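Participant: The structure's right below; bear with me while I get my questions together.
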Amino acid sequence: MIIHPKVRGFICTTTHPLGCERNVLEQIAATRARGVRNDGPKKVLVIGASSGYGLASRITAAFGFGADTLGVFFEKPGTASKAGTAGWYNSAAFDKHAKAAGLYSKSINGDAFSDAARAQVIELIKTEMGGQVDLVVYSLASPVRKLPGSGEVKRSALKPIGQTYTATAIDTNKDTIIQASIEPASAQEIEETITVMGGQDWELWIDALEGAGVLADGARSVAFSYIGTEITWPIYWHGALGKAKVDLDRTAQRLNARLAKHGGGANVAVLKSVVTQASAAIPVMPLYISMVYKIMKEKGLHEGTIEQLDRLFRERLYRQDGQPAEVDEQNRLRLDDWELRDDVQDACKALWPQVTTENLFELTDYAGYKHEFLKLFGFGRTDVDYDADVATDVAFDCIELA
């Protein structure tokens, strides 16, 4: 079928299979350009592997270090008559090109919060991956979590705490500057956000993997977080989501103590602001990202997801000089270091009050933001003919959990 973008709110309801594949190829090329090393992870599990930082982790592990990878995600497959989600096509493209490079690649499509997903992962590690993994990447960003056992459903809330937050934002449907107000989260919403986006599920994964004996000696685990700056703190770090990320930090300390007994470790990696399906949903982020992209591009500091993950693997987790990774006082790996430079943030603060609907495209990189957003769904690429027919029914080596 012929597929063009249809954007509603912060979601594009259509996806382009070929565009998604080209995006993955672009990330593979960026990784390969930095050279392939053989002194890093060999067997990698990525939980939340189909888009954003999770996908970039999988690409970096496979094409930067020659690792075998197992990816878990929750996506909709395409059929002959309907396109699937972007994450499905990203994962299909990854699988195709990893196999072409002679690398082991297997995927599981299902609820990554479920015990069934953990059981399936453990079975595959035992039967197909040599029995153990040496890196576990935890990269789930979900609005909903169904608790294993009880089946109770918890929902996360993108809300401030204590008082209504009002700030300048972009109406991304109309490309206009508006005042956005968000009501504060209730105590229950804060609690549920911690349950969905905190460290509980990460710990359940490590419990299960360790209990089954499928974690290698020296195995590491990393989970992703975002702290941001005072511009975004009210809605993020000081909001319900921030409380969940504090829980993630506490979980990392516990897991690190456990894994360190066998020569490994666990860290939270704090990453920079990038255009992802997760960040597009957070009010104020599109405007902040549009500003910080412009400033960082001008300073030669800009990074996308794959550049961030390359730096995380090559300069933090698996340093060639054999030294331990540089961490902050909470044992976090900081990849938001360039974004948080004083010169970058001072420029952002000076720019923020000046932005209007009329000068939005001129003062910020909102055009770049829109382009990156469409790219998430396979659109906006110059090397794809969007008026040509494309097959939407793309199958690959993926186990479907019932």
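Even glycines carry a Cβ here, placed using N, Cα and C.
As annotated by Swiss-Prot, active site, proton donor applies to Tyr236. Per Swiss-Prot, the feature NAD(+) binding site maps to 48-53, 74-75, 111-112, 140-141, Lys245, 274-276. For Tyr226, the entry in Swiss-Prot reads substrate binding site. In Swiss-Prot, a mutagenesis experiment is listed as Ser50 to Ala, annotated with the note Same reductase activity as the wild-type. Restores fatty acid synthesis in the E.coli fabI mutant. In Swiss-Prot, a mutagenesis experiment is listed as Tyr53 to Phe, annotated with the note 50-fold decrease of catalytic efficiency. Restores fatty acid synthesis in the E.coli fabI mutant. What Swiss-Prot notes for the published mutagenesis of Tyr53 to Ala is this: Loss of reductase activity. Partially restores fatty acid synthesis in the E.coli fabI mutant. What Swiss-Prot notes for the published mutagenesis of Asp111 to Ala is this: Loss of reductase activity. It is not able to restore fatty acid synthesis in the E.coli fabI mutant. Among the sequence features in Swiss-Prot, the mutagenesis site Phe113 to Ala is noted as follows: Slight decrease of catalytic efficiency. Restores fatty acid synthesis in the E.coli fabI mutant. Tyr226 to Phe appears in Swiss-Prot as a mutagenesis experiment; the accompanying note says: 50-fold decrease of catalytic efficiency. Restores fatty acid synthesis in the E.coli fabI mutant. Among the mutagenesis results in Swiss-Prot, Tyr236 to Ala has the note: Loss of reductase activity. It is not able to restore fatty acid synthesis in the E.coli fabI mutant. The residue drawn here is the original one. Here the residue is the original one, but Swiss-Prot notes a mutagenesis experiment at this spot, Tyr236 to Phe: Loss of reductase activity. It is not able to restore fatty acid synthesis in the E.coli fabI mutant. A mutagenesis experiment is reported in Swiss-Prot for this position, Val246 to Ala, and the note states: Same reductase activity as the wild-type. Restores fatty acid synthesis in the E.coli fabI mutant. Here Swiss-Prot describes Thr276 to Ala as a published mutagenesis experiment; the accompanying note says: Loss of reductase activity. Restores fatty acid synthesis in the E.coli fabI mutant.
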Participant: Give the sequence-ordered list of residues that share a chain with Val246 (mutagenesis position), lie 6 or more positions from it, and have CB atoms under 8 Å from its CB.
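Facilitator: In sequence order, no residue meets the Cβ cut-off.
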Participant: Starting from the Cβ of Leu140 (NAD(+) binding site), draw a 10 Å sphere and report how many other Cβ atoms land inside it.
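Facilitator: So the Cβ neighbour count for Leu140 (NAD(+) binding site) comes to 22.
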Participant: Roughly how many angstrom lie between the C-alpha atoms of Leu140 (NAD(+) binding site) and Tyr236 (mutagenesis position)?
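Facilitator: Counting only the Cα atoms, the answer is 17 Å.
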Participant: Near Tyr226 (mutagenesis position) in space, meaning Cα within 10 angstroms, which of the recorded positions do we find among Ser50, Val275, Thr276?
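Facilitator: So the list reads none.
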Participant: Which of these recorded positions has the least crowded Cβ, counting other Cβ atoms within 10 Å: Tyr53, Phe74, Tyr226, Tyr236?
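Facilitator: With the recorded positions Tyr53, Phe74, Tyr226, Tyr236, fewest surrounding Cβ atoms within 10 Å: Phe74.
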Participant: For Asp111 (mutagenesis position), write down the residues of its own chain that are at least 6 apart in sequence and whose Cβ falls under 8 Å from its Cβ; none is a fine answer.
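Facilitator: Listed in sequence order, they are Phe74, Ala117, Lys146, Leu401.
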Participant: Count the other Cβ atoms sitting within 10 Å of the Cβ of Phe113 (mutagenesis position), across every protein chain shown.
Facilitator: 23
Participant: Near Phe113 (mutagenesis position), which of the binding-site residues Gly52, Lys245, Val275 can be found within 10 Å, Cα to Cα?
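Facilitator: So far as Cα distances go, none of the binding-site residues lies within 10 Å of Phe113 (mutagenesis position).
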Participant: Across all chains shown, how many C-beta atoms besides its own are within 10 angstroms of the C-beta of Ser50 (mutagenesis position)?
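Facilitator: Step by step: centre on the Cβ of Ser50 (mutagenesis position), count other Cβ atoms within 10 Å, giving 25.
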Participant: Sequence gap of 6 or more, C-beta under 8 Å: which same-chain residues meet both conditions with respect to Val275 (NAD(+) binding site)?
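Facilitator: In sequence order, Ile289, Tyr369, Glu372, Phe373, Leu376 meet the Cβ cut-off.
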